[in-house]
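*Asks:* Below you will find the structure I want to go over with you.
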Amino acid sequence: MELYTALLAVTILSPSSIVGLPGECSVNVIPKKNLDKAKFFSGTWYETHYLDMDPQATEKFCFSFAPRESGGTVKEALYHFNVDSKVSFYNTGTGPLESNGAKYTAKFNTVDKKGKEIKPADEKYSYTVTVIEAAKQSALIHICLQEDGKDIGDLYSVLNRNKNALPNKKIKKALNKVSLVLTKFVVTKDLDCKYDDKFLSSWQK
């Protein structure tokens with residue numbers, strides 16, 4: 001099962017739905033040094049390209065989120081859209097930012113489009129976000145899903161402030177450093193994506 005489905009299963013579906021994930025996350029993931037936190041943890045990020053490390057991944061998803069950081073804690077609103085089922089998913093995540101300033105592990109709740117909690121976070125599951133590179137309007141992150149502290153699946157995500165943009169040279173260079181090829185990624189502008197910018201913008205107020 002692809003990571004996106006697993007992430008949603010943790011908060012929305014039965015936890016048993018995640019059985020069959022590929023296992024350990026990538027080990028060559030290094031957080032960016034001297035990340036400009038004020039710039040990264042602001043505004044809305046759109047996922048323009050992603051690579052699910054599960055070779056059996058088939059479902060397609062669109063993703064956007066609005067992360068905020070204050071006092072060493074990251075709080076973010078997350079929006080997923082399943083292209084196949086045409087279903088939208090709303091979540092909010094919270095977790096501590098590590099001392100390097102570019103990595104955090106969070107648990108997330110299921111909410112409605114107005115941000116009202118529907119289901120609290122399951123303490124058994126968490127996800128770790130590592131900012132590998134961030135430059136101007138683009139970024140590269142790695143997401144790892146854990147169950148009881150053990151890795152169960154991961155993906156790489158190229159972000160941009162513009163939902164239809166291409167990654168800049170710095171992001172492409174970062175991909176090369178972790179031995180990834182952009183042509184292997186799913187390009188979300190080729191999908192019939194739907195976004196809920198109102199949900200994310202309300203989180204920013």
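Including glycine, each Cβ sits where the backbone N, Cα and C put it.
Sharing the record's features from Swiss-Prot:
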- Asp52, Asp154: histamine binding site (BINDING)
- His80, Asn91: heme binding site (BINDING)
- Glu47 to Val: Results in the loss of the characteristic pH sensitivity of ligand binding. Reverses orientation of heme cofactor (MUTAGEN)
- Glu47 to Gln: Results in the loss of the characteristic pH sensitivity of ligand binding (MUTAGEN)
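Where in this structure would I find these features, and how exposed are they?
*Replies:* In the three-state DSSP scheme, Asp52 (histamine binding site) falls into the strand class.
Asn91 (heme binding site) falls within a strand when secondary structure is assigned with DSSP.
DSSP assigns Glu47 (mutagenesis position) to a strand segment in the three-state reduction.
Taking a C-beta cut-off of under 8 Å and a sequence gap of six or more, Glu47 (mutagenesis position) has these contacts in its own chain: Cys62, Phe63, Ser64, Ser157, Val158, Leu159, Thr188.
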*Asks:* Measuring Cα to Cα, how many Å separate His80 (heme binding site) from Asp154 (histamine binding site)?
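*Replies:* The Cα atom of His80 (heme binding site) is 16 Å away from the Cα atom of Asp154 (histamine binding site).
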*Asks:* Pop the Cα-Cα gap between Asp154 (histamine binding site) and Asn91 (heme binding site) into the table, whole Å please.
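*Replies:* Taking the Cα atoms only, Asn91 (heme binding site) lies 18 Å from Asp154 (histamine binding site).
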